[in-house]
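*Asks:* Below, the features straight out of Swiss-Prot:
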MUTAGEN   L21 to A  Decreased degradation during the oocyte-to-embryo transition
MUTAGEN   T40 to A  Abolishes interaction with polo and ability to maintain G2 arrest
MUTAGEN   R95 to A  No effect on degradation during the oocyte-to-embryo transition; when associated with A-193
VARIANT   I113 to M  In strain: MW11
MUTAGEN   S124 to A  Does not affect interaction with polo
DOMAIN    157-217  domain 'SAM'
MUTAGEN   G170 to A  No effect on degradation during the oocyte-to-embryo transition
VARIANT   S190 to T  In strain: NC303 and NC399
MUTAGEN   R193 to A  No effect on degradation during the oocyte-to-embryo transition; when associated with A-95
Amino acid sequence: MENSRTPTNKTKITLNRTPTLKERRWNTLKVNTSNVRCSTPIFGNFRSPNLSPIENMGTKGKSPVSPMRFATFKKVPTKVHPKQQQQQQHQHCHRTQLKPPPFVLPKPQEEIIEPEREIKSCSSPDTCSDDSNMETSLALESRRRSIKASNHSYVVNHAANVEQILMHMGLENYVTNFEEAHIDLVELASLERADLVKIGLNTDEDCNRIMDVLHTL
């Protein structure tokens, strides 16, 4: 203990420490305000990380990021000939007077098809008369069959097929003739004697028997 003592030589010890505000040299960085656009202002000595170009908002009258002066982009007025000016005014008036076309509802498909059928059928007077006669005869025939079928609506609605009606009325011997002719319930209710001859029932006895049964339905 007697031999130990405090050293008398003074030594300077340097330690790492946080730099003060005065030593922050990176805060004095300048940015070209004409090429950088940013809206973050500067408050005191604190600068935003993105190096905002807005500086001294209170002292400067205009913002450095304000748009460029319009005077540099003003178009030089050119002299217009009176005739050319009148023509431009006429074109402008003509465009303003244009109105959209009136909206027309499309016609139904049936109204379009019917005139086409009439034109095709009446291309010549002979064919027109023949077609009209055929159409009237078909219309009359379909109307006659529908009227007769309506009178037998109960049978038509409650029977499964033609065979069932013939078996029920005792006409099972004629089932084959009706099936080969592909006669359905509506046609069965509106059959006439001439129709029976067409399906192969030529004898008067068969025709009379079938017609009597159909009339009693």
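Glycine is no exception: its Cβ is also placed from the backbone N, Cα and C atoms.
No noted substitution is present; original residues retained.
Set these features in their place in the structure for me.
*Replies:* When secondary structure is read from DSSP and collapsed to three states, G170 (mutagenesis position) falls in the coil class. Its Cβ placed at the centre, G170 (mutagenesis position) has 9 other Cβ atoms within 10 Å.
Its own atom aside, the Cβ of S190 (variant position) has 19 Cβ atoms within 10 angstroms in the protein chains shown.
Following the DSSP three-state reduction, the secondary structure of R193 (mutagenesis position) is helix.
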*Asks:* Tally every other Cβ atom lying within 10 Å of the Cβ atom of R193 (mutagenesis position).
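*Replies:* Its Cβ has 12 other Cβ atoms within 10 Å.
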*Asks:* Report, in whole Å, the straight Cα-to-Cα distance of R193 (mutagenesis position) from G170 (mutagenesis position).
*Replies:* 19
